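Trainee: Mind looking over this structure? Questions follow.
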Amino acid sequence: MKLLVVDDSSTMRRIIKNTLSRLGYEDVLEAEHGVEAWEKLDANADTKVLITDWNMPEMNGLDLVKKVRSDSRFKEIPIIMITTEGGKAEVITALKAGVNNYIVKPFTPQVLKEKLEVVLGTND
């Protein structure tokens with residue numbers, strides 16, 4: 001299963017990718033910002049989950065989510081936002097834009113596992 005991780009921090013991308021690897025997800029694409037993410041998603045339409053940060057240069061995560069949701073190929077792709085923006089207003093804004101689940105940094109691997117299970121419908 002192909003996943004796309006988007007974060008301007010290479011450290012955060014590595015942490016997320018390592019966590020996903022421990023969970024059995026090996027086919028993980030990476031992007032540094034929304035523009036690069038859109039290019040990778042466009043070239044890899046079989047991507048099953050998008051995990052994105054909010055605050056990034058060039059195109060932020062919220063704008064990326066809106067762009068993804070406006071494309072008929074990706075209307076149903078599960079999107080998890082992982083960000084430091086943890087206020088109630090930010091969560092509501094992200095959910096209204098089309099995010100399926102939301103994680104506030106810092107987070108534990110267990111939280112990412114559970115959020116992935118929820119968006120993929122594999123939770124017990």
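Positions of Cβ are set from backbone N, Cα and C atoms, glycine also.
Quick caveat, the model's predicted, so the values are computed rather than measured.
The feature domain 'Response regulatory' is assigned by Swiss-Prot to 2-120. Residues annotated as Mg(2+) binding site in Swiss-Prot: Asp7, Asp8, Asp53, Asn55. Under the heading of natural variants, Swiss-Prot lists Thr122 to Ala and annotates it as follows: In strain: NCTC 11637 and NCTC 11638.
Neighbours and distances for these, please.
Mentor: In this structure, Asn55 (Mg(2+) binding site) belongs to neither helix nor strand by DSSP; it is coil. With a 10 A radius on its CB, Asn55 (Mg(2+) binding site) counts 13 other CB atoms from all the protein chains.
Proximity of Thr122 (variant position) to non-local residues of its own chain (separation of 6 or more, Cβ distance below 8 Å) is seen for Leu116, given in sequence order.
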Trainee: Quick check: in three-state DSSP terms, what is Thr122 (variant position)?
Mentor: coil
Trainee: Given the recorded Mg(2+) site (Asp7, Asp8, Asp53, Asn55), which additional residues of the same chain have their Cβ within 8 Å of the Cβ centre, ordered by sequence?
Mentor: Val6, Ser9, Met12, His33, Thr52, Trp54, Met56, Asn60, Gly61, Thr83
